[in-house]
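Chemist: Supplied in structure tokens, the structure appears directly below.
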Amino acid sequence: MSQSVESRTRIKSERYESGVIPYAKMGYWDADYVIKETDILALFRITPQPGVDPIEASAAIAGESSTATWTVVWTDLLTACDLYRAKAYRVDPVPNVADQYFAYIAYDIDLFEEGSIANLTASIIGNVFGFKAVKALRLEDMRMPVAYLKTFQGPATGLIVERERMDKFGRPFLGATVKPKLGLSGKNYGRVVYEGLKGGLDFLKDDENINSQPFMRWRERFLYSMEGVNKASASAGEIKGHYLNVTAATMEDMYERAEFSKEVGSIICMIDLVIGYTAIQSMAIWARKHDMILHLHRAGNSTYSRQKNHGMNFRVICKWMRMAGVDHIHAGTVVGKLEGDPLMIKGFYNTLLESDTDINLPQGLFFAQNWASLRKVVPVASGGIHAGQMHQLLDYLGDDVVLQFGGGTIGHPDGIQAGATANRVALESMVMARNEGRNYVAEGPQILRDAAKTCGPLQTALDLWKDISFNYTSTDTADFVETPTANI
């Protein structure tokens with residue numbers, strides 16, 4: 001609804017008296033606001049500048065991420081400005097942290113273009129993050145209404161269809177990243193792909209920064225990689241794949257590479273998060289049209305997701321990427337070399353895999369979310385994992401995940417094929433023990449030792465990496481609620 005005559009007169013009068021009205025008084029703060037089912041909700045962690053009231057800071061965030069500027073403008077009176085103003089409706093101190101606050105903000109759905117991550121982010125994480133009134137600002141979580149989600153296609157393939165295409169059920173997918181990630185010739189690269197797949201992996205993959213460099217151009221990589229895929233598939237009698245990274249400088253180049261990946265028989269292609277939201281959505285539309293699985297590497301996310309008080313939590317990226325339409329996204333390992341609190345990672349996985357999620361503060365989920373039947377995204381666990389951790393990986397991450405052992409395959413002393421076999425035997429022995437009703441978490445090391453009695457490559461892997469772990473205190477453990485999370 002538009003403003004009343006009295007309200008317009010008051011605002012106009014105050015503007016001419018001072019030129020500036022506090023954001024809270026301009027209508028961007030409403031403690032009595034009744035949330036609509038169609039509202040988009042955002043939770044920000046704000047650190048106001050000294051002397052700035054947290055309610056005023058929250059109202060400023062609401063204003064600057066929707067319709068406001070630094071002063072009242074008379075053209076507000078030409079719009080339904082009451083409707084279009086975002087409303088900060090709740091501010092809570094962050095427990096056990098001084099001078100930080102959680103600000104809950106509601107946005108009317110009409111503020112955003114349908115089906116556009118770029119337009120959504122231009123408001124939610126736009127200029128507001130440089131606002132001087134706050135020392136730091138972090139987007140912790142969002143709730144997307146069903147009406148808005150229905151304007152997005154969601155994952156191009158999704159978990160269920162991918163399992164059917166791969167004919168893999170009842171266990172995680174197994175993969176590995178080609179190492180070294182840069183410098184191999186095309187022929188040697190294809191040999192790595194072949195050896196890994198022949199040894200028992202389901203997937204090999206390009207890494208995030210292999211595109212089309214002087215030592216190996218993209219077309220050469222695609223041809224040799226698919227030669228390895230086809231030979232290994234024929235040898236093993238299983239469907240296998242290799243994530244061909246089609247990331248490039250322009251969309252024209254990316255489409256050309258994606259089309260060629262399909263022509264040479266690939267079932268999956270890959271992009272990097274750094275290409276941007278519009279390019280990601282464009283590639284997701286292409287992948288659905290061409291029946292291709294679309295893998296997303298989250299390269300670049302830690303530049304804004306690791307800091308506790310500024311940037312954006314990775315769970316928000318998970319939500320946006322499910323909307324955008326990717327089929328895979330790297331989402332953490334818990335036990336590997338990369339950042340990841342166990343409960344936070346569980347929250348990421350639930351965001352990608354569940355049809356409905358409830359509020360769960362230890363997992364960092366501040367809002368309940370109905371996913372409006374969007375397909376499930378397969379989380380990918382990679383970075384510093386090896387066969388000796390298989391019981392932990394299965395316990396923390398479950399079946400619906402791609403476990404990628406890069407160094408844990410290619411670093412095996414007996415060769416790549418032996419490394420792949422070690423991982424396949426470790427996984428299948430653990431899944432079998434679980435299905436038999438054994439306490440595979442407590443008995444995990446013994447289960448692996450028993451399996452290694454008849455699998456030399458697994459024994460070698462266990463001997464080599466038995467003491468390898470990455471026990472660092474996580475930077476992303478919840479500080480706003482007590483959790484049982486240990487440093488694992």
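Just so it is clear, glycine is given a Cβ too, placed from its N, Cα and C backbone atoms.
Every position carries its original residue.
Sharing the features that Swiss-Prot gives for it:
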{"type": "VARIANT", "residues": "ILE61 to Phe", "note": "In strain: U-51"}
{"type": "VARIANT", "residues": "THR67 to Pro", "note": "In strain: U-51"}
{"type": "BINDING", "residues": "ASN127, THR177, LYS181, ARG298, HIS330, SER382", "note": "substrate binding site"}
{"type": "ACT_SITE", "residues": "LYS179", "note": "active site, proton acceptor"}
{"type": "BINDING", "residues": "LYS205, ASP207, GLU208", "note": "Mg(2+) binding site"}
{"type": "ACT_SITE", "residues": "HIS297", "note": "active site, proton acceptor"}
Chemist: Quick one: which of these recorded positions, LYS179, LYS181, ARG298, have their CA within 10 A of GLU208 (Mg(2+) binding site)?
Modeler: LYS181, ARG298
Chemist: Sort out the sequence-distant neighbours of THR177 (substrate binding site) for me: same chain, 6+ apart, CB within less than 8 Å of its CB, listed by position.
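Modeler: Within the chain, THR177 (substrate binding site) has Cβ neighbours under 8 Å at LEU204, LYS205, ASP206, ASP207, SER382, GLN404, GLY406.
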Chemist: Just jot down the residues in the same chain as ASN127 (substrate binding site), at least 6 apart in sequence, with C-beta under 8 A of its C-beta; none if empty.
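Modeler: ASN127 (substrate binding site) has long-range Cβ partners GLU64.
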Chemist: Cβ distance under 8 Å to LYS179 (active site, proton acceptor), same chain, sequence separation 6 or more: which residues?
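Modeler: When sequence neighbours closer than 6 are ignored, LYS179 (active site, proton acceptor) has VAL192, ASP207, GLY406, GLY407, ILE410, GLY411 within Cβ distance under 8 Å.
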Chemist: Which one of these recorded positions has the most other Cβ atoms within 10 Å of its own Cβ: THR67, SER382?
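Modeler: Per the Cβ count within 10 Å, the most buried is SER382.
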Chemist: Using the alpha carbons only, what distance in Å do you get between HIS297 (active site, proton acceptor) and THR67 (variant position) once rounded?
Modeler: 34
Chemist: Between C-alpha atoms, which of these binding-site residues comes nearest to ILE61 (variant position): LYS181, ARG298, HIS330?
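Modeler: If we rank LYS181, ARG298, HIS330 by Cα distance to ILE61 (variant position), first place goes to ARG298.
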Chemist: Applying the rule Cβ within 8 Å of the centroid of the Cβ atoms of LYS205, ASP207, GLU208, what extra residues of the same chain belong around the Mg(2+) site?
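Modeler: Output for this site, in sequence order: THR177, VAL178, LYS181, ASP206, ASN209, ILE210, TYR243, ASN245, MET270, HIS297.
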Chemist: Which ones, of the binding-site residues LYS181, ARG298, HIS330, have a Cα no more than 10 Å from the Cα of THR67 (variant position)?
Modeler: none
Chemist: Per DSSP, to which secondary structure element type does ASN127 (substrate binding site) belong, with helix, strand and coil as the options?
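Modeler: Going by the DSSP assignment, ASN127 (substrate binding site) falls within a helical segment, counted as helix.
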Chemist: Ranking the binding-site residues LYS205, ARG298 by other Cβ atoms within 10 Å, which is at the bottom?
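Modeler: Among the binding-site residues LYS205, ARG298, the sparsest Cβ neighbourhood within 10 Å belongs to ARG298.
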